[in-house]
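Chemist: Sharing a structure below in structure tokens format, with a few things to ask.
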Amino acid sequence: MMNASTKFSDNYDVKEELGKGAFSVVRRCVHKTTGLEFAAKIINTKKLSARDFQKLEREARICRKLQHPNIVRLHDSIQEESFHYLVFDLVTGGELFEDIVAREFYSEADASHCIQQILESIAYCHSNGIVHRDLKPENLLLASKAKGAAVKLADFGLAIEVNDSEAWHGFAGTPGYLSPEVLKKDPYSKPVDIWACGVILYILLVGYPPFWDEDQHRLYAQIKAGAYDYPSPEWDTVTPEAKSLIDSMLTVNPKKRITADQALKVPWICNRERVASAIHRQDTVDCLKKFNARRKLKAAISAVKMVTRMSGVLRTSDSTGSVASNGSTTHDASQVAGTSSQPTSPAAEVYPNVLLFNPQKFPRNCVHPFTTHPYYSPKESSKKKLFFTLLFEVCPHTSRSHILLRDNTKNIYHPYHCFTNKMSNYERAAPSSHGSSTTKKIANAIADLVIRRSSPSIRRKTEADVHNSNRNRKVSAPANLQHALVPVIDVVVATGALASSSVDNLSASTSSDLGRNLLNKKEQGPPSTIKESSESSQTIDDNDSEKGGGQLKHENTVVRADGATGIVSSSNSSTASKSSSTNLSAQKQDIVRVTQTLLDAISCKDFETYTRLCDTSMTCFEPEALGNLIEGIEFHRFYFDGNRKNQVHTTMLNPNVHIIGEDAACVAYVKLTQFLDRNGEAHTRQSQESRVWSKKQGRWVCVHVHRSTQPSTNTTVSEF
């Protein structure tokens with residue numbers, strides 16, 4: 001798109017927010033000249049590291065190359081001083097999987113049409129040297145709400161550029177959709193996308209994935225072995241041609257795996273009217289509803305964790321925690337979030353800051369409790385402490401669910417029925433008359449948010465109930481309350497969807513219990529029982545590297561952990577153990593990340609970053625020192641000051657981290673250095689390296705390095 005000005009605000013009018021991430025926000029925008037609507041991804045580049053910024057540039061570069069009817073198109077990319085604007089197609093149809101469950105009719109032939117469009121987009125990407133690497137339901141959208149709208153492939157944040165002579169190393173993708181070669185840390189290329197297509201096609205046909213386990217190690221073992229099957233009765237009605245296509249996509253050996261172009265020529269796809277079954281698959285739709293609900297629940301929980309970590313909305317007015325009327329404890333927000341206490345704003349003193357996941361014990365019919373952080377109400381009593389519990393409750397007699405909101409004095413507010421057509425006497429509990437006006441106002445605001453964040457059908461049904469009850473619904477939530485509560489209300493809505501889909505005893509079962517129930521699918525339940533790893537929605541992008549022929553270039557990568565987790569255990573000892581394990585894992589990840597940053601600085605000849613990450617008295621044993629122990633970093637300045645023009649790419653393979661106490665760590669790894677010599681010839685060099693890190697003044701610095709390899713010559717590159 002050609003614009004007279006390179007300034008975003010000169011070309012576009014910004015409208016409402018469509019979505020939000022840690023460092024970006026997506027807003028609807030209108031082009032001032034044409035009046036066309038787009039979706040603008042606005043990235044705050046001040047918050048990005050150098051590695052993140054290179055990832056952003058790579059994504060924009062790839063998206064500019066791709067113009068296909070089944071790919072969300074990038075129309076404009078504008079870089080300003082503090083923000084980068086990516087202007088995409090405005091895709092209004094929502095997720096493909098959500099649309100399927102709303103259809104009145106869905107057959108194997110429909111699944112064939114869906115996967116055909118996905119394969120068309122992948123074939124186009126591969127023909128242009130692009131590997132997506134993150135194919136999953138969340139990235140499959142519909143162009144509009146119209147019937148028969150095109151499927152659009154989105155999110156090229158993990159995509160890479162390759163050619164037929166290149167292969168990549170690096171752990172990137174989403175666990176449930178990762179290919180065996182990625183998990184085995186073998187070189188990989190375009191076939192990884194076909195494997196993910198096979199997983200998606202399997203889900204499209206029966207509503208659950210081929211590989212599942214609550215334990216991620218066992219999940220990975222299943223994938224590496226290609227251990228999946230076609231259980232009865234749901235697979236009995238699927239044609240052999242569909243199963244054959246899945247088998248060709250889920251072939252463990254990537255060299256024998258079918259390509260996108262070959263898959264498009266399979267009769268089940270190109271002649272679906274003759275080959276694919278046209279029988280309605282109600283069991284698949286029912287199962288897919290539950291699959292979607294679990295995905296949304298995990299995504300919402302991840303959003304809550306992201307809010308508590310990144311947004312800074314958690315504020316506390318009570319550092320010691322408070323005891324609720326039922327005897328349970330609501331912990332201090334800074335303790336729950338793992339952050340320091342923040343001063344409260346005037347608005348935060350009147351309204352609850354954020355809903356926190358709380359594993360308190362509630363009645364058996366409670367699906368999930370979410371409790372607001374305590375706050376003081378200055379208008380009524382400086383000593384009066386209030387907080388709410390927002391939960392879904394399932395009637396034991398009717399199995400119907402509804403939203404229930406109660407405060408710490410056991411007053412009940414707005415038990416709006418959201419998932420059935422009628423409200424039973426059990427569900428029509430009237431609000432207590434003892435609640436204060438401030439409390440009722442907040443209850444109204446929270447209930448408003450729940451209604452607006454629910455699906456349109458739920459919203460209409462709920463608003464009708466409100467109208468019939470002659471309740472006053474003019475109170476709306478203030479902006480700061482909406483910003484803080486929306487992610488958690490999404491969790492509650494997703495939880496309610498699970499309850500309405502008859503996922504029994506979710507509150508009473510631990511994640512492992514649920515996993516065992518799902519694994520015993522054939523014996524215990526109908527084909528609508530879902531199966532999915534608790535980690536399958538977590539996206540990973542770790543230590544990418546390019547290997548092979550062609551021009552070598554320095555590529556930075558970033559570890560992205562969305563942190564989706566299962567249900568929190570109420571056992572203190574279990575929670576402490578999990579917390580300790582999580583902290584240790586996070587520390588190890590930090591060491592790997594800072595080591596990769598140091599290697600990147602060496603490759604880029606960035607002496608400023610190098611000195612920031614190394615202690616001034618760092619010692620080293622390395623071939624360049626001819627066996628001598630060198631102290632200080634000045635010895636290495638020569639390699640930065642030299643006028644080296646070689647293009648260098650460094651990869652850290654198989655890092656092994658040992659945490660030593662609280663302030664020290666050691667990492668050992670194999671370093672692969674790829675470069676072009678002065679004649680343009682490619683070389684690869686391998687060495688074994690270990691680094692000792694020490695935490696000083698809250699940051700990690702390298703205090704010792706030991707490397708084993710042959711000394712550098714004029715045809716190679718120093719690897720210090």
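Backbone N, Cα and C define each Cβ position, glycine as well.
Just the original residues are modelled here, none of the noted substitutions.
Copying in the features that Swiss-Prot gives for the protein in this structure:
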DOMAIN    12-269  domain 'Protein kinase'
BINDING   L18, G19, K20, G21, A22, F23, S24, V25, V26, K41  ATP binding site
MUTAGEN   K41 to M  Loss of kinase activity
MUTAGEN   F97 to E  Loss of cooperative activation of adjacent holoenzyme subunits
MUTAGEN   F97 to K  Increase in calcium independent kinase activity, no effect on translocation to the neurite
MUTAGEN   I100 to K  Loss of cooperative activation of adjacent holoenzyme subunits
MUTAGEN   E108 to K  In n498gf; slight increase in calcium independent kinase activity, no effect on translocation to the neurite. Nuclear translocation of daf-16 resulting in lifespan extension
MUTAGEN   D134 to N  Loss of autoinhibition and increase in binding of Ca2+/calmodulin
ACT_SITE  D134  active site, proton acceptor
MUTAGEN   K147 to E  Slight increase in calcium independent kinase activity, no effect on translocation to the neurite
MUTAGEN   S179 to L  In e408; males display locomotor and muscle seizure defects and egg laying defects
MUTAGEN   I200 to K  Loss of cooperative activation of adjacent holoenzyme subunits
MUTAGEN   D236 to R  Increase in calcium independent kinase activity, loss of translocation to neurites and glr-1 trafficking
MUTAGEN   H280 to K  Increase in calcium independent kinase activity, no effect on translocation to the neurite
MUTAGEN   R281 to E  Increase in calcium independent kinase activity and translocation to an unlocalized pool in the neurite. Small decrease in glr-1 trafficking
MUTAGEN   T284 to D  Constitutively activate kinase activity, increase in translocation to the neurites
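Quick one: where do these features end up spatially?
Modeler: DSSP gives S24 (ATP binding site) a strand state.
For the recorded site, K41 (mutagenesis position), the DSSP three-state label reads strand.
If you take the C-beta of F97 (mutagenesis position) and look for same-chain residues 6 or more apart in sequence within under 8 angstroms, you find P137, L140, I203, L288, F291, N292, R295.
Reduced to three states, the DSSP call for F97 (mutagenesis position) is helix.
In the structure as shown, the Cβ atom of I100 (mutagenesis position) sits within 10 Å of 22 other Cβ atoms.
Neighbour list (E108 (mutagenesis position), Cβ cut-off 8 Å, at least 6 residues apart, same chain): L205, V238, T239, A242, A276, S277, A278, I279, R281.
The DSSP secondary structure for D134 (mutagenesis position) is coil.
Within the same chain, no residue at least 6 positions away in sequence has its Cβ under 8 Å from that of K147 (mutagenesis position).
The secondary structure of S179 (mutagenesis position), as reduced to three states from DSSP, is coil rather than helix or strand.
In the three-state DSSP scheme, I200 (mutagenesis position) falls into the helix class. In this view, I200 (mutagenesis position) is surrounded by 24 other Cβ atoms within 10 Å of its Cβ, with every protein chain counted.
Under 8 Å, Cβ to Cβ, and six or more positions away along its own chain, D236 (mutagenesis position) finds no residue.
Cβ contacts within 10 Å of H280 (mutagenesis position), excluding its own Cβ and spanning all protein chains shown: 15.
DSSP assigns T284 (mutagenesis position) to a helix. Cβ environment of T284 (mutagenesis position): Y106, L204, L205, V206, G207, E234 lie under 8 Å away, each six or more residues apart in the same chain.
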Chemist: Please list residues from the chain of K41 (mutagenesis position) whose Cβ is under 8 angstroms from its Cβ, counting only those at least six apart in sequence.
Modeler: S24, V25, V26, Y85, L86, V87, F88
Chemist: Rounded to the nearest angstrom, how far is the Cα of D134 (mutagenesis position) from the Cα of I200 (mutagenesis position)?
Modeler: 12
Chemist: Just jot down the residues in the same chain as K20 (ATP binding site), at least 6 apart in sequence, with C-beta under 8 A of its C-beta; none if empty.
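Modeler: Result: V26.
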Chemist: Taking Cα atoms as reference points, which of the recorded positions L18, I100, D134, S179 is nearest to H280 (mutagenesis position)?
Modeler: I100
Chemist: Rounded to the nearest angstrom, how far is the Cα of L18 (ATP binding site) from the Cα of I100 (mutagenesis position)?
Modeler: 22
Chemist: Hey, what's the Cβ neighbour count for D134 (mutagenesis position) at 10 Å?
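Modeler: Step by step: centre on the Cβ of D134 (mutagenesis position), count other Cβ atoms within 10 Å, giving 24.
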Chemist: If you run the three-state DSSP split on K147 (mutagenesis position), which class comes out?
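Modeler: Going by the DSSP assignment, K147 (mutagenesis position) belongs to neither helix nor strand, so it counts as coil.
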